[in-house]
Amino acid sequence: MPPIPSLWIRVFFSWLLLSLPAAAAADFSHCGGCDDGDGGGGIWSTDNILQCQRVSDFLIAMAYFSIPLELLYFATCSDLFPLKWIVLQFGAFIVLCGLTHLITMFTYEPHSFHVVLALTVAKFLTALVSFATAITLLTLIPQLLRVKVRENFLRIKARELDREVGMMKRQEEASWHVRMLTHEIRKSLDRHTILYTTMVELSKTLELQNCAVWMPSESGSEMILTHQLRQMETEDSNSLSIAMDNPDVLEIKATKDAKVLAADSALGIASRGKLEAGPVAAIRMPMLKASNFKGGTPEVMETSYAILVLVLPEDGSLGWGEEELEIVEVVADQVAVALSHAAVLEESQLMREKLAAQHRDLLRAKHETTMATEARNSFQTAMYDGMRRPMHSILGLVSMMQQENMNPEQRLVMDAIVKTSSVASTLMNDVMQTSTVNREYLSLVRRAFNLHSLVKEAISVVRCLTGCKGIDFEFEVDNSLPERVVGDEKRVFHIVLHMVGTLIQRCNAGCLSLYVNTYNEKEERHNQDWMLRRANFSGSYVCVKFEIRIRESRGNLLSSSSSRRLQGPNSTSSEMGLSFNMCKKIVQMMNGNIWSVSDSKGLGETIMLALQFQLQHVTPVSGASSDLFRSAPIPNFNGLQVILVDSDDTNRAVTHKLLEKLGCLVLSVTSGIQCINSFASAESSFQLVVLDLTMRTMDGFDVALAIRKFRGNCWPPLIVALAASTDDTVRDRCQQAGINGLIQKPVTLAALGDELYRVLQNN
């Protein structure tokens, strides 16, 4: 598409050229049809001239009719809104000129008045349109001149855009170089590899002759040449270090921008060596440490800088421009970041090695602790077994003695011995649990017992203790005490003995008083020491208070101060082996309370125990009594053939006597292998096996499985196990091994008879 000014100039000259033929045709039309006969013949005759004019008018008319179509197409295809009106005027003018030429074709021959009238009208309209077009074109000329000015302005803007595009291309090229350098630098996390990669890539990008890195010394007094791209042929020892107070060094470290060094700079001369070189530039690089990235309050630390020196060749074709210096600055920042990451990685690796060493030490210490704990537990278990087995034997023998005929006084003493031995066995179990499992939790066994019998046995034991100590003893028991209550009989008996032992240990001479009575909690509510926790009993309950008082004689004083209370733990304050705090926890577990009150004169001290017991109104059958020891009739298994397996000689002998007391025919063996061999003989007709679960060579579970497997085709004998604990784990293993019954040690005559009776009845 041609420019707009040239187009309108062409349209204007076309209008002038087309107007002249129309005027000539109009003038010549006056002699149309006349021939003076003076013209020469041939081609220039009047007829030929008229025919040529007629053909010319037709061609001109056709051309005039086609030009408006082209102008209309141009106006619709181009965005010339202010100029569309003049285009339409030119189109109308050209159409009228073409119409004038078309009508003129009919004036070269004789014509009618209508032809002349049409020609006149066409010429008149052509004159009006041409005049209007000329006026419009006159106002359009300034706009066409402004278009020329705008064209020059656009050319200037195009040149500026070309310069900006060139600058953007150069910046993009610099950014590409920086990205490439950054990518190469960050490929490694080793500081030496990072520095060498930086020097190599900068040398390729900037066409350097040499590149060097100066690091501060450990003392911080000088800069040392540590890395360089090309080794110097001859090096002076003094050129390898530069003082820290060198002007160039100070100036470089003072700013983050790159600096072009002078030709006589000591830093530049030392970096290029003996070779001739071109301009030299240098920039600082922060040497960050991992400690700078730790959280918390930032510490004031002096920043350490390295210096990167870049040397150009001597040919003079290259120099340090803004783009090159900008690339160097960006690369220096990236190198500082990469070096900081490397420092963090090195410190984390050192920390990981330290943690690994500490972890190994902890594992070693844990292993040693585990071995020590196992050794301690083994020692405690052995010590516990050494104390428990004789106690179990004594309890078994005493249970047989209870079946003998004795007078009431002997019966009371025997029951007290049994009760004391049972409490001692329970205490040994508690000590073993708390020391092995490392906890202070004790379980309670709530069952129905005779409160009157417990008080009588406690009085009997206290009388023995006070008699051995040489202290007088008196007691008073309320007649309203219920006979049958529900609670932990062993724990209550132990707490009472603990209270007595604590007081008589503090006294050398005096009188010990024991008072047991019931009390009304509502009447004593004003006393805060009596406040008890409400027990979750389904039925009625009773509150019982045990009050033990010691009165020192006038000639002796209490060994402890009157202000001393029993609230703190003291290993020597209990004759039975448990501290006062442990007793207090046991009392709180039974919904009770225990406290002490001292006399203001220091001559007496009182310990009071308040407990809640659930009442049992129905008296149980003697055969189903829940007491640990009883005097009810023992069942007799006359002729029952029993094999007894126990590796402990004393317990085996006691259990053998108990079985014989029950009327059994007993064969005792010392190991599980002997038991299995006994069943191998054809004469073996044992109906019952009583075995200990904790034997040395072969435990009771394996023996039971072997017996079941060995007698698989025959009717297997019944098996009753003896165990120190009867928790759910032991019961599950007994059920898996095919054991029919389980008796918890110590084995007494009543417990053994009841369990054998139950097993024989169920099987």
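Please read every residue number as a count from 1 along the shown chain.
Glycine is no exception: its Cβ is also placed from the backbone N, Cα and C atoms.
Keep in mind the model shows the original residues, not the substituted ones.
Owing to the predicted nature of the structure, the values given are computational and were not obtained by experimental measurement.
Packing around HIS101 (Cu cation binding site) is summarised by its Cβ count: 26 other Cβ atoms lie within 10 angstroms of its Cβ, all protein chains included. Annotation source Swiss-Prot lists Cu cation binding site at CYS97, HIS101, citing similarity to another entry.
Marked as domain 'GAF' by Swiss-Prot: 190-339. Summarised as a single figure, the pLDDT of the domain 'GAF' (190-339) averages 78.
What Swiss-Prot records for 382-615 is domain 'Histidine kinase', and it gives sequence analysis as the kind of evidence.
Under the heading domain 'Response regulatory', Swiss-Prot lists 641-760, citing sequence analysis as support.
Neighbour density for GLY487 (mutagenesis position): within 10 A of its CB lie 24 other CB atoms from the protein chains shown. While the structure shown retains the original residue, Swiss-Prot records the mutagenesis experiment GLY487 to Ala with this note: Loss of kinase activity; when associated with Q-489, Q-491, A-493 and A-501.
Taking the Cβ of GLU489 (mutagenesis position) as centre and 10 Å as the limit, one finds 25 other Cβ atoms among all the protein chains shown. For the mutagenesis result GLU489 to Gln, the note given in Swiss-Prot is Loss of kinase activity; when associated with A-487, Q-491, A-493 and A-501.
Here Swiss-Prot notes a mutagenesis experiment, ARG491 to Gln, with the remark: Loss of kinase activity; when associated with A-487, Q-489, A-493 and A-501. The Cβ of ARG491 (mutagenesis position) has 23 other Cβ atoms within 10 Å, all protein chains considered. In three-state terms derived from DSSP, ARG491 (mutagenesis position) belongs to a helical segment.
According to Swiss-Prot, the mutagenesis experiment PHE493 to Ala carries the following note: Loss of kinase activity; when associated with A-487, Q-489, Q-491 and A-501. Summarising the environment of PHE493 (mutagenesis position), the number of other Cβ atoms within 10 Å of its Cβ, over all protein chains shown, is 22.
Listed in Swiss-Prot is the mutagenesis experiment GLY501 to Ala, annotated as follows: Loss of kinase activity; when associated with A-487, Q-489, Q-491 and A-493. Neighbour count (other Cβ atoms within 10 Å of the Cβ, all protein chains): 18 for GLY501 (mutagenesis position).
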Shortest C-alpha distance to GLY487 (mutagenesis position) - which of the recorded positions CYS97, HIS101, PHE493, GLY501: PHE493
Cβ-Cβ neighbours of CYS97 (Cu cation binding site) (radius 10 Å): 27
Residue among mutagenesis positions GLU489, ARG491, PHE493, GLY501 with Cα closest to the Cα of CYS97 (Cu cation binding site): ARG491
Spatial separation of GLY501 (mutagenesis position) from PHE493 (mutagenesis position) - C-alpha basis, Å: 12
For CYS97 (Cu cation binding site), the three-state class that DSSP assigns: helix
Candidate nearest GLY501 (mutagenesis position) in space, where candidates are the recorded positions HIS101, GLU489, ARG491 and distance is Cα-Cα: ARG491
Three-state secondary structure, which DSSP defines for GLY501 (mutagenesis position): helix
